[in-house]
Structure formats: structure tokens, C-alpha cells
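Chemist: I'd like to ask you about the structure that follows.
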Amino acid sequence: MLAKITRSSFYASRAVGRLSGSIPTSPAALASNCRYIQIERKRTKSHEMALYETVEKGAKNSPSYSLYFKNKCGNVISPMHDIPLYANEEKTIYNMVVEVPRWTNAKMEISLKTPMNPIKQDIKKGKLRFVANCFPHKGYIWNYGALPQTWENPDHIEPSTGCKGDNDPIDVIEIGYRVAKRGDVLKVKVLGTIALIDEGETDWKIIAIDVNDPLASKVNDIADVDQYFPGLLRATVEWFKIYKIPDGKPENQFAFNGDAKNADFANTIIAETHKFWQNLVHQSPASGSISTTNITNRNSEHVIPKEEAEKILAEAPDGGQVEEVSDTVDTWHFIHLK
């Protein structure tokens, strides 16, 4: 049976007392305020407290595998709907949910249709999906994930690209030095964006850096990426251009001739997708393609009691045989561009 709990690497930046203004002392107050519920936690060198943890269900490398999220109170949450977009709105610092760590191939993503939106591996034609290694790249070349509480609206034609949204949370690539873990929630600073046109849909790729990265104080906009990460933007465009070719698909196209837009432009796009998400999570009836079940958005008709969210986790498939990943996943593909 597999029900392993791991800890997020995203930590609170302030002590509990400063978060609340005052610390309740009565047992009733402590019980009613989730921020004071004591949970086992991993600490960084600065002894900051983890805000999120993950729970694995099902067998790894199988369709049953799911990675659920809990907040620091131990409540099951949706990483798409219950984790705030902003870690610090005043400083324009965002939360990023890591779906795919750097150098890995499994195409993991927030499951839009599954209640509480766990991370699952994408399946196509009955098989688990792995991203091909296109020479000279190995797997994903950055930490890859999504910004919570965003949604690229498929009914909206983006004026700057002329294409509709792709019906997903907005994607983000994190370029810092650390290889993150699946399910990590990072605080990131946005540097810019690339506009991938994937099968006729706008698929923004936000470029960001973990605020705890040693270079975070030096990179503040897209021009800084070329200075401190020379070659990375060029490699990023190449990666997105060719990564589907080994699967028999044509090379991807880009808006703006593949040029990256700056941080201000990216922040505007993020704000727009956040508004689309707000409409999504509050719309009635619920979207047929996306589960909007959540526990924190009180004005949403799709909010559920935390006990019901816990039941969803408890009823998720558990156990099973861990499956081996085929050696062919490590194949290097050499691409001839036309």
C-alpha cells in the first residue's frame, strides 16, 4: 500500500505571530484557527514552516498514481483552486506548483477533471506520456509547472496572438539552479513569457525564477536572462519547437517570432488569466471539463466541507504494483528541421 506523505519546499516567509497580528492562547481559539494547528514539518536553515505537503496515492509509474495536496492544517486542497496565485501580491511574487522537475521525462500535470485536482501523469491512447529527449536536451530543461488560480480561457481569442486559450492553468518554467521536487510550491519572480502556439491554441510559457535562488536579486526582467543565463532562452524556444516531433507531430509555432516578452507583459497576461479563473470557479453550472471543487473560495458554489475533501482523498485508488519505466524513455532523438 502506498500513501506516502512528502513535504513541500515552499515555506512561510514570516513568523506566525506576524502573520496574524496576535497569537490566540485559549484552546478554543487555537482549535478554530488552522494556522496554529501543530503539524510535523520540515524546516529550512532559517527554521521557516512548510505551508503545503503532498500525499501519494496509487502505484508509481501507473495510471492510478495521484499526488494530492494538503495545507499546513492538514486539510486536503486543490492546487489549482485553493493555493493562492500570489505569495506576495505587493511585491508581485507568485506561487508556482511544480509538476515536472528538471531533467525528468514523465508528463505530469494538474488533473483538471479529477476532484481536488491531484497531479497525475498524462495518458494518450491508453499509454502514459513521456517527453522525448531531443538532442542535446534531456527531459524538461527547467522545473516546469503551473501558476494556481489561473486559466487560459478557450473561448477567449487573445488579441496579441490571434488564438484562443488552451483550457489549462498558465504554464511556468522556473530557471533557478535547484532541481525541485514534484509537488513543490515555490515562490517565484516572473521575468517574461514566450507565446507558444500549440495546435492553434495560445499556450503561454511564463519564465520565472525561485526567489530563493542566488541569482534572483540580479534578474528582474527578460533581458537579464540573456546576461546571467546565456543561451537558455534560445534553448527554450528550440525545446518547445521540436519536442513533439519524435511523436510524429510537426514543429510548434510561436507568436512574436519566438521572441520573449518582458516581465510587465507577462504580469498583464497572468492577471488576465486570473480573472478568467475567477469566472470559472464561480460559474454555475460548473464547467464540464474542469473540476472546480475547492474548500477555500467561499463565494463559489463548488466549495465543499473539508471533511468531503478528505473523503475524496480516502477513496482515491491506493496500492498496486509499481511499474517499471521502459528503457526507451531514455532514447536520444536527433531532429532534422526543415
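In case you wondered, yes, glycine gets a Cβ from its N, Cα and C as well.
Here the residue is the original one, while Swiss-Prot reports the published mutagenesis ARG129 to Ala with the comment Drastic reduction of activity. Here Swiss-Prot flags ARG129 as diphosphate binding site, drawing on similarity to another entry. Annotated Mg(2+) 1 binding site per Swiss-Prot: ASP166, ASP171, ASP203, in sequence order. The Mg(2+) 2 binding site annotation in Swiss-Prot covers ASP171 and rests on similarity to another entry.
Each of these features: where is it, how hidden is it, and who are its neighbours?
Modeler: Secondary structure at ARG129 (mutagenesis position), as computed by DSSP, is coil. ARG129 (mutagenesis position): 15 other CB atoms within 10 A of its CB, across all protein chains.
According to DSSP, ASP171 (Mg(2+) 1 binding site) sits within a strand segment. Long-range Cβ proximity for ASP171 (Mg(2+) 1 binding site), meaning a same-chain Cβ under 8 A and a gap of 6 or more residues, is found for TYR144, GLY145, ALA146, ASP203, TRP204, LYS205, ILE206.
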Chemist: Taking the Cβ of ASP166 (Mg(2+) 1 binding site) as reference, which residues of that chain separated by at least 6 in sequence fall under 8 Å from it?
Modeler: GLU152, PRO154, ASP198, GLU201, THR202, ASP203
